[in-house]
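Taking it in order: structure first as structure tokens, then the write-up.
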Amino acid sequence: MPAIMTMLADHAARQLLDFSQKLDINLLDNVVNCLYHGEGAQQRMAQEVLTHLKEHPDAWTRVDTILEFSQNMNTKYYGLQILENVIKTRWKILPRNQCEGIKKYVVGLIIKTSSDPTCVEKEKVYIGKLNMILVQILKQEWPKHWPTFISDIVGASRTSESLCQNNMVILKLLSEEVFDFSSGQITQVKSKHLKDSMCNEFSQIFQLCQFVMENSQNAPLVHATLETLLRFLNWIPLGYIFETKLISTLIYKFLNVPMFRNVSLKCLTEIAGVSVSQYEEQFVTLFTLTMMQLKQMLPLNTNIRLAYSNGKDDEQNFIQNLSLFLCTFLKEHDQLIEKRLNLRETLMEALHYMLLVSEVEETEIFKICLEYWNHLAAELYRESPFSTSASPLLSGSQHFDVPPRRQLYLPMLFKVRLLMVSRMAKPEEVLVVENDQGEVVREFMKDTDSINLYKNMRETLVYLTHLDYVDTERIMTEKLHNQVNGTEWSWKNLNTLCWAIGSISGAMHEEDEKRFLVTVIKDLLGLCEQKRGKDNKAIIASNIMYIVGQYPRFLRAHWKFLKTVVNKLFEFMHETHDGVQDMACDTFIKIAQKCRRHFVQVQVGEVMPFIDEILNNINTIICDLQPQQVHTFYEAVGYMIGAQTDQTVQEHLIEKYMLLPNQVWDSIIQQATKNVDILKDPETVKQLGSILKTNVRACKAVGHPFVIQLGRIYLDMLNVYKCLSENISAAIQANGEMVTKQPLIRSMRTVKRETLKLISGWVSRSNDPQMVAENFVPPLLDAVLIDYQRNVPAAREPEVLSTMAIIVNKLGGHITAEIPQIFDAVFECTLNMINKDFEEYPEHRTNFFLLLQAVNSHCFPAFLAIPPTQFKLVLDSIIWAFKHTMRNVADTGLQILFTLLQNVAQEEAAAQSFYQTYFCDILQHIFSVVTDTSHTAGLTMHASILAYMFNLVEEGKISTSLNPGNPVNNQIFLQEYVANLLKSAFPHLQDAQVKLFVTGLFSLNQDIPAFKEHLRDFLVQIKEFAGEDTSDLFLEEREIALRQADEEKHKRQMSVPGIFNPHEIPEEMCD
């Protein structure tokens, strides 16, 4: 069967690609059908045939036949793809008469298809694609080869309403292509010319839009015109907006017509966002007229929340657009309206609408409103941060030190506070949630959207609290009271209230905070006793834990309360409801970090530090926790121990702290000494992994002083490492590499990994590099390096590489002497694992380059000490890195290269031979990634490296000849070398283009943003064949701009004494 398929495909391909005979349209339709409706091999064959045909340089000559005779819409779309391809890439090399022919054909086809209203509706997608083709032609032809385009399209629009409607779409697409999407699609100079042409000829387009809006009764045409106008508003000269009847037409004629209200409101929003001072009156008019219309369309007493939930799509869109309009206008022009006393009421009405819209149960709309409330609260606070925040309404007498703007917004801010408290989003720390089925469960996936919403709401509520903390407290206390008495009790209400209470930590005066919090925690603890049922208790517990975790200042100041809270957390650690134990451990660690010192001091009324109580009862506290929760608990206690400053006391605490894990560890080591096979027992290996994880977390918290515990287990741990390595190797030899997937082998590898994590974690926190280098590094290298080298690739631990990287980063010069030994063991064998492709061993890949980066940054002399063959491998691997498809690896590769180049420049002895051997090579490889579209993300770094390299040559830092065979001035050589390199890679470029590009590489090498845009322009040019006519590349203009840039650079340099060699200074300046 596959053989027959191949024959058929070959036959189809031969027939379709034979341009000497007529196109068999039925055959083409069949192949296209195969692509869309076939499966497997059949589909792949069709894809191959169509790709071959599309890439054929003469394929475009078949497009008219395809569009005219094909019965299949997909085939027509395929024909348009061919046409688009030729316009974008080969237009400049087509003879003029053929360009004119294609242009006439496309215009004719659009006129024919769009003149018939029924056809327009039926073939919407097809016409849309034809329009896009025309716009691609315009980007090549207009204004030079088609100066009359704007008057042509405006003239044609007056002949037929249906045609006019489609022409509006074409103008809208052209505007988008030139003003919104031009970056990276057309060169900067060409983009500027197209923008200038659009602005210069806009009056004709504007008159057409005005004519339609004033005279047409054709609703779809008017709608299309408004949509097009919307796209123009962000770039047209402002006179067209503010010195014509446009604003009043939009408001009076279209805003209250259901079909046009959404697009009209979007237009008004776009205008509202303009920031200029000379049109103040027009903005006031815009605001007052829009508000008048709004009150007719949507009376102020409307329940917008209800209207939204019952509304149709376009009604819901209208409410969203309304929020955008109000938010945009008020953020930009609120002070303009505030100044006018006669508009105060209108301003309050606008804020009332904002409040009503803020209550709509739709997150996207709420985010828009929140943006405004945040802006307003922040502005009012920043104007006078230290004004009293007591509420004048509550304190009975008028406070004259409340700033006037604040007074104006006061009544509204009461309502906004209530809104924020009632709608507070879920913070990241809360793990116990109610799911869609109404069950209380542990949340596993973090919702970044919800976290961002929480952060913005938190910030807004903090500002609102600063503006009037009495009111904030009143709202929260009342709402809490209603939870306790049951009138507002629900999980959702309790959650949002507690999340809001937690979010204002630090925004009240300390005394007020204390009074408020004591009430809150007492009420919540009471609620916990009062409510029955595990779910209720879990929700209340999660809220108590969240709030206490947010108020470390309060806890630090009130020891009794802190102790009560921590004991309550220990209670929750026995509560097996989903998520409660996790949250108890997470809250405990937060409190431990923020209040660490209080646990190691003897507090008033206590006989010993609380840490001793914890360590005495540690067994009882953690007996119901899961292993990973125990690890979190150990980390928390570690922060407390880390705060003890008396070394002797601290060492005693560490011994007591690690007693439980050490007992199990010692027992396993003793058994292993008698019978090493115990290290093949699954349960034992699992225990070892868990003990080491505990040590890792403890070390992370205690820091350098953990050395006393590390030293105690260090050599045994490395022996276990070696022993497990041998077990793994033996298993692989006996059963092949698949054995690494088995649970026991995976547990053994966990032990190895955790060993490396413990060592690297401690080294990164240590403070005595010499002691580490002398006592800890030698046994480590002995245990891990040879093992890594000997292992089969699948069994090599990527952590070995990251551990070495951490050691190099931390110890710097202290470890330089060991680098050759480390490299011998890990460099080549890892490189052979990752240089076959870009996918396998992703962790080894990342860590390998992190190690290279560490050596490059901290032990660069070691690079110069390794043999030349190995250094070449290092450089090859850096080049391999920046060509990577994995973004993080490519970025690391570029950073290593840049640092390497800068380091080499400091090494006089090695620099010149390095440049002679590698400079041109590196340049060539950098250009290969610059011109590779899959690497555009790295363009800034490419620009920095290239600019640095060209600058080295220009400033004469490279004294050796880059071309020993024919020694000429390096700058002249480099200009020719790069020009030839680019010409051979892109033979379709004209000499003038290449010459100008190379000139820019020298002129702009001290202005990275300009250098980067210069590269981006070049990337646009290599996509298309330029032909003889390069006028629309505006090379002369670009040349003048580059010359100016060069002169500017020269002037800047002249102003720095000594920057130029005395022989480079012009004669008249020598005197």
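For all residues, glycine too, the Cβ spot is worked out from N, Cα and C.
No substitution from the list is modelled in this structure, which keeps its original residues.
Quantities reported herein were computed from a predicted structural model and do not represent experimental measurements.
Feature annotations, reproduced from Swiss-Prot:
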type	residues	note
DOMAIN	46-112	domain 'Importin N-terminal'
MUTAGEN	Val284 to Glu	Does not abolish Rex-mediated mRNA export
MUTAGEN	Pro411 to Thr	Strongly abolishes interaction with Rex and RANBP3, abolishes Rex-mediated mRNA export. Does not abolish interaction with RANBP3; when associated with S-414. Abolishes Rex multimerization; when associated with S-414
MUTAGEN	Tyr454 to Ala	Does not abolish Ran binding activity and nuclear export complex formation
MUTAGEN	Arg474 to Ile	Strongly abolishes interaction with Rex and RANBP3, abolishes Rex-mediated mRNA export
MUTAGEN	His481 to Gln	Strongly abolishes interaction with Rex and RANBP3, abolishes Rex-mediated mRNA export
MUTAGEN	Gln550 to Ala	Enhances Ran binding activity and does not abolish nuclear export complex formation; when associated with A-553 and A-590
MUTAGEN	Phe554 to Ala	Partially abolishes Ran binding activity and does not abolish nuclear export complex formation. Abolishes Ran binding activity and nuclear export complex formation; when associated with A-561. Abolishes Ran binding activity and nuclear export complex formation; when associated with A-553 and A-513
MUTAGEN	Phe561 to Ala	Abolishes Ran binding activity and nuclear export complex formation. Abolishes Ran binding activity and nuclear export complex formation; when associated with A-554. Does not abolish Ran binding activity and partially abolish nuclear export complex formation; when associated with A-525
MUTAGEN	Lys568 to Ala	Does not abolish Ran binding activity and partially abolish nuclear export complex formation; when associated with A-525 and A-572
MUTAGEN	Phe572 to Ala	Does not abolish Ran binding activity and partially abolish nuclear export complex formation; when associated with A-525 and A-568
MUTAGEN	Lys590 to Ala	Enhances Ran binding activity and does not abolish nuclear export complex formation. Enhances Ran binding activity and does not abolish nuclear export complex formation; when associated with A-583. Enhances Ran binding activity and does not abolish nuclear export complex formation; when associated with A-550 and A-553
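Note on Phe554 (mutagenesis position): other Cβ atoms within 10 Å of its Cβ, all shown chains, come to 22. Note on the domain 'Importin N-terminal' (46-112): its mean pLDDT in the predicted model is 93.
The mutagenesis positions considered are Arg474, His481, Lys568, Lys590; of these, His481 has the fewest other C-beta atoms within 10 angstroms of its C-beta.
Calculated from their C-alpha atoms, the gap between Phe572 (mutagenesis position) and Lys590 (mutagenesis position) amounts to 15 Å. Annotation: Phe554 are the mutagenesis positions among Arg474, His481, Gln550, Phe554, Lys590 whose CA atoms are within 10 angstroms of the CA of Phe561 (mutagenesis position). Ranked by Cα separation from His481 (mutagenesis position), the mutagenesis positions Val284, Pro411, Tyr454, Gln550 are led by Gln550.
Distance between Cα atoms for Phe554 (mutagenesis position) and Arg474 (mutagenesis position): 20 Å, as a whole number.
Taking Cβ-Cβ distances under 8 Å and a sequence separation of 6 or more, the neighbours of Val284 (mutagenesis position) in its chain are Leu336, Ile337, Arg340, Leu343.
Taking Pro411, Arg474, Gln550, Lys568, Lys590 as the mutagenesis positions under consideration, the smallest Cα distance to Tyr454 (mutagenesis position) is found for Gln550. Counting only the Cα atoms, the space from Gln550 (mutagenesis position) to Arg474 (mutagenesis position) is about 20 angstrom. Lys590 (mutagenesis position) sits 38 Å from Pro411 (mutagenesis position), taking the C-alpha atoms as the reference points.
Of all Cβ atoms in the shown protein chains, 23 besides its own fall within 10 Å of the Cβ of Phe572 (mutagenesis position).
Under the three-state DSSP scheme, Lys568 (mutagenesis position) falls in the helix class. Counting every protein chain shown, 23 other Cβ atoms lie within 10 Å of the Cβ of Gln550 (mutagenesis position). Sequence-distant neighbours of Pro411 (mutagenesis position) (same chain, 6+ residues apart, CB-CB distance under 8 A): none. Taking the mutagenesis positions Tyr454, Phe561 in turn and counting surrounding C-beta atoms within 10 angstroms, the largest count is reached at Tyr454. When the alpha carbons of Arg474 (mutagenesis position) and Lys568 (mutagenesis position) are compared, the span between them is 27 angstrom.
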